[in-house]
Amino acid sequence: MCIGVPGQIRTIDGNQAKVDVCGIQRDVDLTLVGSCDENGQPRVGQWVLVHVGFAMSVINEAEARDTLDALQNMFDVEPDVGALLYGEEK
């Protein structure tokens, strides 16, 4: 099973972005979703679902918050989920 983690795009340089995932800045490749939206505007501030360093899809903020809440609930039961959220067990 693959789990994507929501993150908010902070900066973009070409197809690479700095994405905030639970307060941690991660390097993410935007090749699959593009660095600009359908109107040609940079995706800075938008939410993406991140898996193994790639933005897999663009999601809205409500979906991002719901997913983060669900992952946090999983973390409360299974500490290994912390690696997805925080980069290590917390």
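Note: Cβ is positioned from N, Cα and C throughout, glycine not excepted.
So that you can see what the record holds, here are the features copied from Swiss-Prot:
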{"type": "MUTAGEN", "residues": "Cys2 to Arg or Ser", "note": "Lack of hydrogenase 3 activity. Cannot interact with pre-HycE or HypD"}
{"type": "MUTAGEN", "residues": "Cys2 to Ala", "note": "Lack of hydrogenase 3 activity. Cannot interact with pre-HycE or HypD. Does not bind iron"}
{"type": "MUTAGEN", "residues": "Pro6 to Ala or Thr", "note": "No change in hydrogenase 3 activity. Does not affect interaction with HypD"}
{"type": "MUTAGEN", "residues": "His51 to Arg", "note": "Does not bind iron"}
Work out how many Å separate Pro6 (mutagenesis position) and His51 (mutagenesis position) at their Cα atoms, rounded off.
9
Report, as a single number, how many Cβ atoms besides its own are within 10 Å of the Cβ of Pro6 (mutagenesis position).
22
